[in-house]
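In Swiss-Prot this protein carries:
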MUTAGEN   Lys43 to Arg  Enhanced binding of histone H1 to histone H3.Y-containing nucleosomes. Does not greatly affect the stability of the nucleosome
MUTAGEN   Leu47 to Val  Triggers interaction with DAXX; when associated with I-63
MUTAGEN   Gln60 to Glu  Does not establish interaction with DAXX
MUTAGEN   Met125 to Ile  Impaired association between H3.Y and H4 and stability of the nucleosome
Amino acid sequence: MARTKQTARKATAWQAPRKPLATKAAGKRAPPTGGIKKPHRYKPGTLALREIRKYQKSTQLLLRKLPFQRLVREIAQAISPDLRFQSAAIGALQEASEAYLVQLFEDTNLCAIHARRVTIMPRDMQLARRLRREGP
């Protein structure tokens, strides 16, 4: 382990806290107001960064399975009314669509950062899709 520099400190003797004098009147202090404690608040952005790290570490699906399955069936119903799906097929569709969306949001975030912003906007997503040659 690397050696670190130690700074000189003034040596201070430990002192016990003084007891209050008994001659003071005990009733002069204001009574405590309700005892309501404020809830702890993190600095803005701390929880967002924690959430980002949590989801980047995990490999779980981000969208719930049943709502995604209903969406797939609704879209398929518009194309052909008598389509049936294996559960593995819907799982593969969900994996692929989530990977696509995550990558799109990463590119969108890069576009926002390039514009010296931290908030993504629709025009960032349009630029990301245009650079990918996906659409207008």
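Numbers run from 1 along the shown chain.
Glycine residues also receive a Cβ, built from the backbone N, Cα and C atoms like all the rest.
On a predicted model such as this, the values are computed, not experimentally measured, just so you know.
One residue stands out among the mutagenesis positions Leu47, Met125 for having the most other Cβ atoms within 10 Å of its Cβ: Met125. Secondary structure at Lys43 (mutagenesis position), as computed by DSSP, is coil.
Between the CA atoms of Gln60 (mutagenesis position) and Lys43 (mutagenesis position) there is a gap of 28 Å. Residue environment of Gln60 (mutagenesis position) contains 5 other Cβ atoms, counted within 10 Å of its Cβ in all protein chains. Spacing of Lys43 (mutagenesis position) relative to Met125 (mutagenesis position) is 28 Å (Cα to Cα, whole number). The 10 Å shell around the Cβ of Lys43 (mutagenesis position) contains 7 further Cβ atoms across the protein chains shown. Between the CA atoms of Met125 (mutagenesis position) and Leu47 (mutagenesis position) there is a gap of 24 Å.
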